[in-house]
Amino acid sequence: MQLTWLLRITLVFTLLVILMGAYTRLSDAGLGCPDWPGCYGHIKVPTQDHELSHAQSLFPDHDIEPEKAWLEMIHRYIAGGLGLLVLCIWFLCLKTPDAPKKLPLFIVLLILFQGALGMWTVTMKLMPIVVMSHLLGGFSLISLLLLLYLRTRPRRIVASDTSVQNLAPLALVSLFVLIGQIMLGGWTSSNYAALACTALPICEGNWMDNLAIADAFSPFQGQHPSFEFGVLDYHARMTIHIAHRIGAIITASLLLLLAYRLFVSTQLKALSLLLVGLLILQVSLGISNVVMHLPLGIAVSHNGGAALLLLTLVTINYFLWHKSSSTSRV
């Protein structure tokens, strides 16, 4: 019971960290503190006159913006708190005889790597491949925490439900397609391409003749003093944005098909309805981002919607792939 409650708290806290990370990134505060783990050579944001003078001498090329610096440091503080929660979960799993052992250890290693990605995000000046990897690390972390939570709960029998037993492959494909779409979303955001297209449904103008696929999806974009606000030209950013929109159409179609097929199951009908509801919300948020020119609250909510969709699909896959006769734990 203690482990279950700790996992619930940690799941909510992880979602908070993801949303705070999105808020920091979308507020252009990713380099609010140009060093790591401190901020302008201090543990906290420098505010006193002597601290500001020292900070300016260390980073003469940076304009100190306390609001952005505090956003970045708050994100680091709560991420550190999440790390402590994950360590507590690992220790509890080690002490609990029938709890999984390898999965919590992997989660600990993942959050350590996530911390390294957070450092590289700053030291590599918001290099898009690092920023996207950091975003994916957060989504992977919350997904694995949910999986651990599901495995510590009493087992539910779903495999015997013949009406949905053959849907496991479709659910798995849907999960991987959604992950691909989340990657495209992260690539769009990290390359500052969210407003490259302002018309619906695909893009304005003769976009098909102006695609720049090679430039748009090159993981390494050369040497630059900073990648803040993006370094790609308009055509490359437009290509990224279009790929994300087309990916959204494919993903939405597949998830709707999965939800329709799951609706016949008495055990998974609620998850089917939740999936449809979250999908409608996510598409609405995506359209609102375009029409309203990326308002901060809606853009952050779009990140949160992606996380909730991912958690829903992880849960669906767990129940569909779980064999009730299996008693082994990793």
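Numbers here mean position along the shown chain, with the first residue as 1.
Even glycines carry a Cβ here, placed using N, Cα and C.
Don't expect the noted substitutions in this model, because it carries the original residues.
What Swiss-Prot lists as active site is GLU72, and the listing cites a curator's inference. Around GLU72 (mutagenesis position), a 10 Å sphere centred on its CB holds 26 further CB atoms from the protein chains shown.
When other Cβ atoms within 10 Å of the Cβ of HIS134 (mutagenesis position) are tallied across all protein chains shown, the result is 24. The annotation heme o binding site is assigned in Swiss-Prot to HIS75, HIS134 on the grounds of similarity to another entry.
The annotation heme b binding site is assigned in Swiss-Prot to HIS244, HIS302 on the grounds of similarity to another entry. The C-beta environment of HIS244 (heme b binding site), restricted to residues of the same chain at least 6 apart in sequence and closer than 8 Å, consists of GLN181, LEU184, GLY185, TRP187, THR188, ALA193.
Where Swiss-Prot documents GLU72 to Asp as a mutagenesis experiment, the accompanying text is: Partially reduces catalytic activity. According to DSSP, GLU72 (mutagenesis position) is assigned to a helical segment.
Swiss-Prot documents GLU72 to Ala as a published mutagenesis change and attaches the note Decreases protein levels. Completely abolishes catalytic activity.
Looking at Swiss-Prot, the entry for mutagenesis of GLU72 to Ala says: Completely abolishes catalytic activity.
Of all Cβ atoms in the shown protein chains, 22 besides its own fall within 10 Å of the Cβ of HIS75 (mutagenesis position). Where Swiss-Prot documents HIS75 to Ala as a mutagenesis experiment, the accompanying text is: Completely abolishes catalytic activity; when associated with A-134.
Mutagenesis annotation in Swiss-Prot: HIS134 to Ala, described as Completely abolishes catalytic activity; when associated with A-75; the structure shown retains the original residue.
According to DSSP, HIS241 (mutagenesis position) sits within a helical segment. Listed in sequence order, the residues of the same chain lying 6 or more apart from HIS241 (mutagenesis position) and placing their CB within less than 8 Å of its CB are THR188, ALA193, ALA194, ALA196, CYS197, CYS203. Here the residue is the original one, but Swiss-Prot notes a mutagenesis experiment at this spot, HIS241 to Glu: No effect.
Looking at Swiss-Prot, the entry for mutagenesis of HIS302 to Ala says: Severely decreases protein levels. Completely abolishes catalytic activity; when associated with A-244. Just so you know, the Cβ of HIS302 (mutagenesis position) picks up 23 other Cβ atoms within 10 Å once every protein chain is counted. Annotation note: HIS302 (mutagenesis position) sits in a helical segment as assigned by DSSP.
Here the CA atom of HIS134 (mutagenesis position) lies 14 Å from the CA atom of GLU72 (mutagenesis position).
Taking CA atoms as the reference points, HIS134 (mutagenesis position) and HIS75 (mutagenesis position) are 13 Å apart. The two recorded residues HIS302 (mutagenesis position) and HIS75 (mutagenesis position) have their Cα atoms spaced 18 Å from each other. Following the DSSP three-state reduction, the secondary structure of HIS134 (mutagenesis position) is helix.
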